[in-house]
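S.K.: Would you mind keeping the following structure in view while I ask a few things?
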Amino acid sequence: MLSKFFPHIKEKPLSERVKSRDAFIYLDRVMWSFGWTEPENKRWILPYKLWLAFVNIVMLILLPISISIEYLHRFKTFSAGEFLSSLEIGVNMYGSSFKCAFTLIGFKKRQEAKVLLDQLDKRCLSDKERSTVHRYVAMGNFFDILYHIFYSTFVVMNFPYFLLERRHAWRMYFPYIDSDEQFYISSIAECFLMTEAIYMDLCTDVCPLISMLMARCHISLLKQRLRNLRSKPGRTEDEYLEELTECIRDHRLLLDYVDALRPVFSGTIFVQFLLIGTVLGLSMINLMFFSTFWTGVATCLFMFDVSMETFPFCYLCNMIIDDCQEMSNCLFQSDWTSADRRYKSTLVYFLHNLQQPITLTAGGVFPISMQTNLAMVKLAFSVVTVIKQFNLAERFQ
């Protein structure tokens with residue numbers, strides 16, 4: 001069903017040419033709309049840069065400030081539930097501004113990484129290897145659409161309910177607009193801005209996921225090549241050595257690819273790790289003490305979306321660490337015992353390098369892994385425990 005509207009989420013046949021960079025098709029389109037890429041025609045650079053400045057000043061600077069001003073301007077009108085709902089989104093929005101800035105600054109690095117993907121694609125000659133690339137490309141685009149559905153559902157669940165209740169869903173401050181007298185205008189403006197904000201946040205969450213997904217694609221292809229070393233009879237020792245050398249080049253390209261992306265994702269995931277415990281903690285307090293049924297459903301969706309910002313990426317990083325161990329096993333288990341001295345010495349050098357796992361760190365501090373992710377999520381329970389011990393929830397009710 002979805003593939004009728006989004007054809008790139010379906011695996012393409014081998015008769016069509018597909019490149020690894022095609023996994024970013026839908027993501028790049030959204031980024032282009034925010035001014036985060038470059039126009040194809042150079043004569044549009046100036047208007048595009050002006051659009052970039054306008055959109056990002058409004059969304060990354062003025063929008064978080066508008067939520068903060070609303071606290072100062074109309075704090076007494078907030079109920080406890082409304083305040084917590086606004087606070088959890090406001091905190092996440094400030095973090096999202098930093099995440100978007102890191103992603104925007106890393107545009108050139110991401111372009112360098114795509115060039116390296118093109119070089120890795122040149123090694124995919126057999127139908128089996130090309131089919132693997134096609135499958136991962138479709139998976140990358142599918143993840144982008146899936147995140148759009150998850151994130152959009154949060155807005156769709158919130159906006160109609162609060163509109164019918166004649167209450168503002170996110171309590172933003174708009175100068176020269178009376179939010180009570182011009183309720184529908186301010187509510188529609190809130191809905192539009194929140195939708196744009198979550199799509200910006202989506203880009204910062206999906207970009208690392210798809211990028212490392214394509215890294216895992218080529219790691220899996222390299223594992224298969226390592227298994228097949230010296231498996232074709234009738235070749236000379238020089239040809240076997242050249243085959244091993246090509247695998248070493250592939251591994252070097254993979255390391256360069258990850259190194260190009262490392263500074264881009266380091267800051268993004270670091271900010272999210274700092275936020276996830278606090279945001280989930282505030283959401284859990286709101287859910288446990290102040291939510292109605294409908295606002296509780298919306299809060300659960302928000303908590304799910306916040307968890308999706310780090311969980312899939314951390315899980316993928318763990319899988320890549322395991323893949324690196326498997327790569328060294330594949331090389332060691334290949335048919336090298338009858339090889340000449342040159343081949344064996346090259347293999348030993350390569351085996352040593354393969355045993356170094358491909359890892360990412362958040363801000364140069366936290367290793368990006370499921371263990372770190374779970375440790376940060378546990379902070380949410382610490383926040384709830386503090387609130388319950390001091391009976392703060394009862395005081396606000």
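The first residue you see is number 1, and the count goes up from there.
In case you wondered, yes, glycine gets a Cβ from its N, Cα and C as well.
As listed in Swiss-Prot for this protein:
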- I67 to M: In strain: MA43 and MA74 (VARIANT)
- M93 to V: In strain: NC1b and NC97a (VARIANT)
- C100 to S: In strain: CN1, CN13, CN18, CN21, CN29, CN45, CN51, LA128, LA13, LA15, LA25, LA3, LA32, LA34, LA35, LA4, MA21, MA24, NC1b, NC100b, NC37a, NC84a, NC89a and NC97a (VARIANT)
- F102 to L: In strain: NC97a (VARIANT)
- E196 to A: In strain: CN1, CN13, CN18, CN21, CN28, CN29, CN45, CN51, LA120, LA128, LA13, LA15, LA25, LA3, LA32, LA34, LA35, LA4, LA6, LA9, MA21, MA24, NC1b, NC100b, NC16a, NC37a, NC84a, NC89a and NC97a (VARIANT)
- S220 to N: In strain: CN14 (VARIANT)
- S328 to A: In strain: LA6 (VARIANT)
- T385 to A: In strain: NC1b and NC97a (VARIANT)
S.K.: Which one is it: of the variant positions I67, F102, E196, whose Cα lies the shortest distance from the Cα of T385 (variant position)?
M.R.: I67
S.K.: Please compare the variant positions I67, M93, C100 by how many other CB atoms fall within 10 Å of each one's CB, and tell me which has the fewest.
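M.R.: It is I67 that, of the variant positions I67, M93, C100, has the fewest other Cβ atoms within 10 Å.
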S.K.: How big is the gap, in Å, between the Cα of S328 (variant position) and that of S220 (variant position), rounded to a whole number?
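M.R.: Distance between the two Cα atoms comes out at 12 Å.
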S.K.: What is the Cβ neighbour count of F102 (variant position) at a 10 Å cut-off, with all protein chains included?
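M.R.: Step by step: centre on the Cβ of F102 (variant position), count other Cβ atoms within 10 Å, giving 18.
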S.K.: Within a 10 Å radius of its Cβ, which of these variant positions (E196, S220, S328, T385) has the fewest neighbouring Cβ atoms?
M.R.: T385
S.K.: Quick one: pull the CA-CA distance for I67 (variant position) versus F102 (variant position), whole Å only.
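M.R.: A Cα-Cα distance of 22 Å.
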S.K.: Which one is it, among the variant positions M93, F102, E196, that lies nearest to S220 (variant position) by Cα separation?
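M.R.: Spatially nearest to S220 (variant position) by Cα position is F102.
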S.K.: Cα-Cα separation of E196 (variant position) and F102 (variant position), in Å?
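M.R.: F102 (variant position) has its Cα 18 Å from the Cα of E196 (variant position).
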S.K.: Taking just the CA atoms, what is the gap between M93 (variant position) and F102 (variant position) in Å?
M.R.: 14
